[in-house]
Amino acid sequence: MDNHSSVPWASAASVTCLSLDAKCHSSSSSSSSKSAASSISAIPQEETQTMRHIAHTQRCLSRLTSLVALLLIVLPMVFSPAHSCGPGRGLGRHRARNLYPLVLKQTIPNLSEYTNSASGPLEGVIRRDSPKFKDLVPNYNRDILFRDEEGTGADRLMSKRCKEKLNVLAYSVMNEWPGIRLLVTESWDEDYHHGQESLHYEGRAVTIATSDRDQSKYGMLARLAVEAGFDWVSYVSRRHIYCSVKSDSSISSHVHGCFTPESTALLESGVRKPLGELSIGDRVLSMTANGQAVYSEVILFMDRNLEQMQNFVQLHTDGGAVLTVTPAHLVSVWQPESQKLTFVFADRIEEKNQVLVRDVETGELRPQRVVKVGSVRSKGVVAPLTREGTIVVNSVAASCYAVINSQSLAHWGLAPMRLLSTLEAWLPAKEQLHSSPKVVSSAQQQNGIHWYANALYKVKDYVLPQSWRHD
């Protein structure tokens, strides 16, 4: 596991914030002495002191907000990835990779096209008079040839995600074979030339080849399609390659990673509590970097929406534990061969993989084998963040993070929020501020994605290579 304590800016940030706090105390004390010497106030001394503390708190929080914003900008620039952070090339460097062509009849992933771990379920045929027709976008990329046998331009219409992946693939094709372009023989189909269940009818599938029709290239073309980010690729025929993607709606909805509200966490008191009822400040069972069970404080909710419908992956272990989590969420996986603990996206965990599960008798986390991987659609999403960056849900150890395949990078990215939580606990006016009956817990106020988590999600595409992201 990575060592989080060696972050170069962590100690400097702590010293800076402590200096701010000390300066605020000094300023408050000086102001208090001058006020007492110059005049006699009619306000009771206790109430005056409370008002001073509140004013001092607001000044400190204002400066702290500026510091957090600075850290958010500086973090991607100072981070240097560790070797154990998972697959992918380092930032700013190109690493040559050997790409192996697919063989005839091979599909990636080796699952049904309509599973959540592949392109996902069908959502319904889109016709020209359908409300969803406006969601299809034309592709006028000059590096792509469209056969367009119908002469209606239908082959240029596709979902936004399909267009994005197709454009990436077109660039890869030109790099692999100079002078050759990508050929699209079929995209959105309005004439029902395919089977009853086809993603062509939704603009989520394309049939492709190379412009020179050289069938010896098709195996590598399929591999390039996988690398471009298509969610399901099939070398189904010697004459073409078939590719499809997830729906735009499933991608845009809660990609950050969440659990179901009905899933439970174990409190330090020994009581199991549904995640939908957790509050900031609750201490729940978590996991240290070396796989030891520990209780950790909930400091915020990265996402919380009890009404949102969402697709989840379900992991069943041979010990009877069931974890329900979104596909892009990181789950702890034990590697028995190397005796190492890693974190893997939930939709990439396979049967026979081992996850860490709490032992009822000893309270320790022990490996259990995954015997079934399924999917379910459920209502509500909750993503608590603990100080440790991990949480044990339904007895299964999981990360608090998603989308990025490095637990350490994600944990460092949330360091400003942990720092903010720590400083709030040190502020002298905390008790006065929280004693007001009008104050509502953050968990009750929040409905949606936390602003900081959303900011990190938006900048990830600019600072991280694609191989590090769940796509």
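Just so you know, glycine gets a Cβ as well, placed from its N, Cα and C.
Cys85 to Ser appears in Swiss-Prot as a published mutagenesis result, with the remark: N-product is made but fails to undergo palmitoylation.
According to Swiss-Prot, the Ca(2+) 1 binding site annotation covers Glu149, Glu150, Asp155, Thr185, Glu186, on the basis of similarity to another entry. Taking Cβ-Cβ distances under 8 Å and a sequence gap of 6 or more within the same chain, the neighbours of Glu186 (Ca(2+) 1 binding site) are Arg147, Asp155, His193, His200, Ala205, Val206, Thr207.
Classification of Asp189 (Ca(2+) 2 binding site) by DSSP places it in coil, neither helical nor stranded. What Swiss-Prot lists as Ca(2+) 2 binding site is Glu150, Glu186, Asp189, Asp191.
Swiss-Prot gives this note for the published mutagenesis Asp303 to Ala: No cholesterol transfer.
Comparing Cβ neighbour counts within 10 Å across the recorded positions Glu150, Asp155, Asp189, Asp303, the minimum falls on Glu150. Excluding Glu150, Glu186, Asp189, Asp191, which define the Ca(2+) 2 site, the same chain contributes Glu149, Ala154, Asp155, Trp188, Glu190, His193, His200 within 8 Å (Cβ to the Cβ centroid), listed in sequence order.
Close to Glu149 (Ca(2+) 1 binding site) in the fold, though at least 6 residues off in sequence, lie Asp155, each with a CB less than 8 Å from its CB.
Cα distances from Asp191 (Ca(2+) 2 binding site) to the recorded positions Glu150, Thr185, Asp303 are smallest for Glu150. Other than the site residues Glu149, Glu150, Asp155, Thr185, Glu186, same-chain residues with C-beta atoms no more than 8 angstroms from the centre of those residues' C-beta atoms, the Ca(2+) 1 site, are Phe146, Arg147, Asp148, Ala154, Val184, Ser187, Asp189. Least crowded of the binding-site residues (Thr185, Asp191), judged by neighbouring Cβ atoms within 10 Å of its own Cβ: Asp191. A Cα-Cα distance of 41 Å separates Thr185 (Ca(2+) 1 binding site) from Asp303 (mutagenesis position).
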